[in-house]
Amino acid sequence: MASAVLSSVLTTASRFALLQVDSGSGSDSEPGKGKGRSNGKSQTLGNKATSNEKKREKRRKKKEQQQSEANELRNLAFKKIPQKSSHSICNVQHELSSPNPAQKESREENWQEWRQKDEQLTSEMFEADLEKALLLSKLEYEEHKQDYENAETASTQTKGINKKDKRKNHQGKDKPVTVSLKDFQCEDHISKKAEESNSAQTLSHDGGFFNRLEDDVHKILIREKRREQLTEHNGTDNSPAPEHNQEVGLKDGRIERLKLELERKDAEIQKLKAVITQWEAKYKEVKARNGQLLKMLQEGEMKDKAEILLQVDESQSIKNELTVQVSSLHAALEQERSKVKVLQAELAKYQGGRKGKRNFEPDHCR
């Protein structure tokens, strides 16, 4: 909207640039003429004087244009209607009275250009306002969506209550029913909510509501443009060729703007696609690294487990061998013990027999 306002300011400021200021030209040219008549100078001096006068007029025009532009900008900034000065009105009347065909043609061309610019600006501003209104309506609908849902539930409840009331009324038609003020207000509030819920349901069920609304807005714009063209045609007896050219120019300008927007959006999409591909490549790399790390960890764990199991098996086999050796040694020890006992018994017998023989021999000698 700010850009539209600035553009409108520029257009209004530049309109007054087309007006010529001839108020001081007469006063400055008259003494020159008098001097030429009185003194009777040559043509060269007259040309120089006219060139100087033209330069002065140009300077004055520039100053007046700058002043008018500054005043209009001030008035627009403080929301005041720009008041045309009497000096500018006199200049306009003087220009209209001067019958110069070249100036008339240039004015008509400039007028047509400014009219085209004004129409384009007004149409763009109107479309922008309509788009804003559509967006606001969408936002309001989204904000009040839950309210509509609550209203739907309330409407279902009210329907059930109304059915019960109807049954009661059918049963007792002759009996007058008294309703309190609170109940009456509640019923009105519930009925309003039910109407709002019904409208919300129609909006929610109709998915293409906003699309149809945009189409209607486009149709309205086209109708208004046609009406403006017809009014201009009736007011000013001009041929329909420039109007058609204006329509074509407006359409071409819109098409070019849309093409530029599409190109810009396509470039943004391409950039986003490139970023997505980069992130996908990085994601795949990270995934592959994680898979390799997981495999390495699993292999390390399996190796550790296998080594531990081998050590356990070896220790178990060593234990079995040692138990076998111990059992065999224990059996050999028992055998040796039994042998020792037998030998001890034999030795004891042998010693006892020798003692008896020794005792028997001396007795026999006596």
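Placed from the backbone N, Cα and C atoms, the Cβ positions cover glycine too.
Every residue here is the original one, so none of the noted swaps is modelled.
What Swiss-Prot notes for the published mutagenesis of SER86 to Ala is this: Does not affect phosphorylation by PKG.
Experimental mutagenesis at this site is recorded by Swiss-Prot as SER106 to Ala, annotated: Affects phosphorylation by PKG. According to DSSP, SER106 (mutagenesis position) sits within a helical segment.
Looking at Swiss-Prot, the entry for mutagenesis of THR178 to Ala says: Does not affect phosphorylation by PKG.
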Around the Cβ of SER106 (mutagenesis position), other Cβ atoms within 10 Å, all chains included, total 12
